[in-house]
Amino acid sequence: MSNKCDVVVVGGGISGMAAAKLLHDSGLNVVVLEARDRVGGRTYTLRNQKVKYVDLGGSYVGPTQNRILRLAKELGLETYKVNEVERLIHHVKGKSYPFRGPFPPVWNPITYLDHNNFWRTMDDMGREIPSDAPWKAPLAEEWDNMTMKELLDKLCWTESAKQLATLFVNLCVTAETHEVSALWFLWYVKQCGGTTRIISTTNGGQERKFVGGSGQVSERIMDLLGDRVKLERPVIYIDQTRENVLVETLNHEMYEAKYVISAIPPTLGMKIHFNPPLPMMRNQMITRVPLGSVIKCIVYYKEPFWRKKDYCGTMIIDGEEAPVAYTLDDTKPEGNYAAIMGFILAHKARKLARLTKEERLKKLCELYAKVLGSLEALEPVHYEEKNWCEEQYSGGCYTTYFPPGILTQYGRVLRQPVDRIYFAGTETATHWSGYMEGAVEAGERAAREILHAMGKIPEDEIWQSEPESVDVPAQPITTTFLERHLPSVPGLLRLIGLTTIFSATALGFLAHKRGLLVRV
């Protein structure tokens, strides 16, 4: 016996839940099948007496992320600003350098040119890439066949710029520079609004968090849908050979629907058997797109002692020996439950996963004591962490990355329906893909694709723009005249070379005119 409905949504993360809510609000009968014993997917809010609540997964929202802000507001959630009142720290070669603003300052003029050229070139290249079809960029194949490591080797002349650029890649996509396609990474940064928007706290992707945690987005939609959300129901089989689509779960329940939305990371499609088999390109694509590696760590203290030293808690930490490359203040908005959140990224997540939880905490505290110059960092009162690499129903975090050569070959099939199966998930978004914002965009777009297939809305309503949030307005990202026009290091060297040649020629001409050159 099967359970009948209009649409089965596979995956109860933010994308699947956003899709289910829109379809439910449109009068359709929806069932959500979630593999875990909770909704939320790659968002996960843990609650206990020691932490009150803590986001162990996706957490941050900011200006231009208007869909998640609208949905959360509709669900009665509020945001608060991540603390960035005091100074940030850039820790490099064993020394801490306090600063303000999105990027660490650089005092060496040659190094400054190199840093400036890197950020500018990233944004310039990004402007060449269409957000909805990166494979259509003029140099798509050339850039896709190149790793980010190869691009950094071409762009960065100084070790300082290369180190910070490498950290930027590690932090943005939880992968190593040699693992990711340059085209894909350039697209990823571009569709998040560029280098400054993606990396910034104030006026950027990390500006805010939800009071009570981001897990509430999915939980509150589950409250609205009631028993239509089925937990501990991993989907193992989808059959499209009959009049309706049959969906079978691991505990052998059968669900019958007119349409299916797959709202799981693309590679997790390999856990599902399909009849008929998936088309060739999708079948191959899902074997080629892994997720990043990250352990999210939150160290709790008696008080936010770093603020007494005029530090906000943001640390950018260079160096192979440092377990964590980036931190933010995770203290509650009321000033209690003082904490520092840090990411163990990419290969370091794989390496440090061999240690015990206690050993990781010790390494983090020793690092924070060194960077902050405070022994108070050695006295934590509590510790929480989440290793997303071990999650069988995520496969990693934050998101799927594309190795070289894959995006131009297979990217077109990411959102392409397979008969009556439509695809959501943050990976299929065109704006803030990889974030909660992208998850909402993708879920609602997939839901509207089904509404269009059912004849309920016209095709031109599938993709909808979102009005700017009145509560979290975006300020424009600006650059100075100098930042736009300063030469790169090779540009400067060419300039010096030309100037030298010109000067020598001019001197020779003058000497000749004045009869100072003697023929031998």
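Backbone N, Cα and C define each Cβ position, glycine as well.
Every residue here is the original one, so none of the noted swaps is modelled.
When other Cβ atoms within 10 Å of the Cβ of CYS5 (mutagenesis position) are tallied across all protein chains shown, the result is 20. In Swiss-Prot, a mutagenesis experiment is listed as CYS5 to Ser, annotated with the note No loss of activity.
Swiss-Prot gives this note for the published mutagenesis CYS156 to Ser: Complete loss of activity. Spatially close to CYS156 (mutagenesis position) yet at least six residues away along the chain are ASP114, PHE118, LYS162, ALA165, judged by Cβ distances under 8 angstroms. The secondary structure of CYS156 (mutagenesis position), as reduced to three states from DSSP, is coil rather than helix or strand.
If you take the C-beta of THR158 (mutagenesis position) and look for same-chain residues 6 or more apart in sequence within under 8 angstroms, you find ILE110, THR111, ASP114, HIS115, VAL489. Mutagenesis annotation in Swiss-Prot: THR158 to Ala, described as Dramatic loss of activity; the structure shown retains the original residue.
Among the mutagenesis results in Swiss-Prot, CYS172 to Ser has the note: No loss of activity. The residue drawn here is the original one. Within 10 Å of the C-beta of CYS172 (mutagenesis position) there are 23 other C-beta atoms, taking all protein chains into account. A helical conformation is recorded for CYS172 (mutagenesis position) in the three-state DSSP classification.
Taken residue by residue with DSSP, CYS192 (mutagenesis position) is part of neither helix nor strand, so it is coil. Record note (Swiss-Prot), mutagenesis CYS192 to Ser: No loss of activity. The unchanged residue is displayed.
For the published mutagenesis ILE199 to Phe, Swiss-Prot gives the following note: Alters specificity towards synthetic inhibitors. The Cβ of ILE199 (mutagenesis position) lies under 8 Å from the Cβ of PRO102, PHE103, PHE168, LEU171, CYS172, GLY205, each of these being in the same chain and 6 or more residues away along the sequence.
Looking at Swiss-Prot, the entry for mutagenesis of CYS365 to Ser says: Complete loss of activity. Taking Cβ-Cβ distances under 8 Å and a sequence separation of 6 or more, the neighbours of CYS365 (mutagenesis position) in its chain are VAL299, ALA377, LEU378, GLU379, PRO380.
The mutagenesis experiment HIS382 to Arg is recorded by Swiss-Prot, whose note states: Significant loss of activity. Secondary structure from DSSP puts HIS382 (mutagenesis position) in a beta strand.
Taking the Cβ of CYS389 (mutagenesis position) as centre and 10 Å as the limit, one finds 18 other Cβ atoms among all the protein chains shown. Under its mutagenesis entries, Swiss-Prot includes CYS389 to Ala with the note: Complete loss of activity.
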#### Entry: Inter-residue C-alpha distance, CYS5 (mutagenesis position) and HIS382 (mutagenesis position) (nearest angstrom)
46
### C-alpha spacing of CYS389 (mutagenesis position) relative to HIS382 (mutagenesis position), in angstrom
23
### Task
Would you count the other C-beta atoms found within 10 angstroms of the C-beta of HIS382 (mutagenesis position) for me?
16
### Message
Using the alpha carbons only, what distance in Å do you get between CYS389 (mutagenesis position) and CYS192 (mutagenesis position) once rounded?
### Response
24
### Message
At a 10 Å cut-off from the C-beta of CYS192 (mutagenesis position), count the other C-beta atoms across all protein chains.
### Response
26
